[in-house]
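Encoded as structure tokens, the structure appears first; notes follow it.
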Amino acid sequence: MTIIRKKHPLIKIINHSFIDLPAPSNISSWWNFGSLLGLCLIIQILTGLFLAMHYTSDTSTAFSSVTHICRDVNYGWLIRYMHANGASMFFICLFLHVGRGMYYGSYNMIETWNMGIILLFAVMATAFMGYVLPWGQMSFWGATVITNLLSAIPYIGTTLVEWIWGGFSVDKATLTRFFAFHFILPFIITALVFVHLLFLHETGSNNPTGLNSDADKIPFHPYYTIKDFLGVLILLMGLMILVLFFPDVLGDPDNYTPANPLNTPAHIKPEWYFLFAYAILRSIPNKLGGVLALILSILVLALLPLLHTSKQRGLTFRPITQTMYWILVADLLILTWIGGQPVEYPFIIIGQMASIAYFTIIIILMPMAGMIENNILDLD
């Protein structure tokens, strides 16, 4: 078996990536989320494949086909809710994975980090298009509002929006193409994940100390396969509790009403995992400014390697920047709450202040804190 594992041209790639991979001996449970994201992707692709067998991407039957899946297909309700809540688990793992990368300075592995940002954009695009497919009220109006943002692009904006819609409004053509893209993107994401891993294995994993761990490596299997398996069990337990006991807790009741272009919902809002970005978008009165802020809210992550001023890699031994980091986490929670609130006083001003704080902490305060810590520790 050892001979096959190390000699076979295909199996040896798997061996070098998941079995004999030298890993730091001290990586904590925060390093579990990469494998959990892989699991989430597999769950989403499998459940999505079975949903696609019964779904019809036509405006007149889309809503009914989702109802049919839940009522008439064997375990259709389970597949549908695993897919919907699986997306939420996917984003929870994504945010924790990115947060861990920010905390421990993993963004200094620039190729891996930038590939991760591309993956984040791809997953967000996939989730957005998936939310449109059930063709409920929030699906339709969410698609209308978000695609309409592209009309803010000077000169070509309106033409671009109509091109994406395939007409003069969100209609049958839009739904059909969103289904096509929603189906193909996860496979593109899977390919990008392998590129992400390729870049990661060029440098090796970071660790909680931020120090070079070449002198103290252990094989990935059995140590981290067992550790990842515990994470998998916890994730699956959390997902199944959500699916079997609270399947609709993260959804919007408006999406149980079929799409009606003549009736606008009182509060148009995306799924919970987009609310922080939606709050940043709404906090700027100018349409183009809001769109730019929305894109920059994610793209600002690409600036982190350039904004790294500290002589230390992670935040493990940096209390001032740690404080800034946790204020940023609290700020993101505030933005998520504001994104789900109506556009009125006092939510408008809270959203604007939280949006300013978000960019200020990342671009100004954290780099400044790094320089202060260098001076305190005489690391200059």
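Using N, Cα and C of the backbone, Cβ positions are placed for all residues, glycine too.
For His83, His182, the entry in Swiss-Prot reads heme b b562 binding site, with the evidence type similarity to another entry. According to DSSP, His182 (heme b b562 binding site) is assigned to a helical segment. Within the same chain, residues at least six positions away from His182 (heme b b562 binding site) with a Cβ under 8 Å of its Cβ are Gly48, Thr126, Met129, Gly130, Leu133.
If you take the C-beta of His97 (heme b b566 binding site) and look for same-chain residues 6 or more apart in sequence within under 8 angstroms, you find Phe33, Gly34, Leu37, Gly116. Residues or ranges marked as heme b b566 binding site by Swiss-Prot on the basis of similarity to another entry: His97, His196.
The ubiquinone binding site feature in Swiss-Prot is assigned to His201. A sphere of 10 angstroms centred on the C-beta of His201 (ubiquinone binding site) encloses 14 other C-beta atoms.
Among the natural variants in Swiss-Prot is Ile11 to Met, noted as: In strain: Isolate AF 3221. Annotation note: Ile11 (variant position) sits in a helical segment as assigned by DSSP.
Here the residue is the original one, but Swiss-Prot notes a natural variant at this spot, Ser17 to Ala: In strain: Isolate AF 2664. Sequence-distant contacts of Ser17 (variant position), defined by Cβ-Cβ distance under 8 angstroms and a gap of at least six in the same chain, are Leu197, His201.
According to its DSSP assignment, Cys40 (variant position) is helical. One natural variant catalogued in Swiss-Prot, Cys40 to Trp, is accompanied by this note: In strain: Isolate AF 2664.
With a cut-off of 8 Å between CB atoms and residues at least 6 apart in sequence, the same chain places nothing near Ile42 (variant position). Swiss-Prot gives this note for the natural variant Ile42 to Thr: In strain: Isolate AF 2664.
Here the residue is the original one, but Swiss-Prot notes a natural variant at this spot, Ile42 to Ala: In strain: Isolate AF 3221.
DSSP assigns Asn286 (variant position) to coil in the three-state reduction, placing it in neither a helix nor a strand. Here Swiss-Prot describes Asn286 to Ser as a natural variant; the accompanying note says: In strain: Isolate AF 4995.
The secondary structure of Val300 (variant position), as reduced to three states from DSSP, is helical. Under natural variants, Swiss-Prot gives Val300 to Ile with this note: In strain: Isolate AF 2664 and Isolate AF 3221.
In this structure, Thr360 (variant position) is part of a helix by DSSP. Taking Cβ-Cβ distances under 8 Å and a sequence separation of 6 or more, Thr360 (variant position) has no neighbours in its chain. For the naturally occurring variant Thr360 to Ala, Swiss-Prot gives the following note: In strain: Isolate AF 2664 and Isolate AF 3221.
Proximity of Ile363 (variant position) to non-local residues of its own chain (separation of 6 or more, Cβ distance below 8 Å) is seen for Val300, Leu303, Leu307, given in sequence order. For the naturally occurring variant Ile363 to Val, Swiss-Prot gives the following note: In strain: Isolate AF 2664 and Isolate AF 3221.
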Surrounding CB atoms that lie within 10 Å of the CB of Cys40 (variant position), all protein chains: 23
Neighbouring recorded positions, C-alpha within 10 angstroms of Asn286 (variant position) - of Ile11, Cys40, His83, His196: none
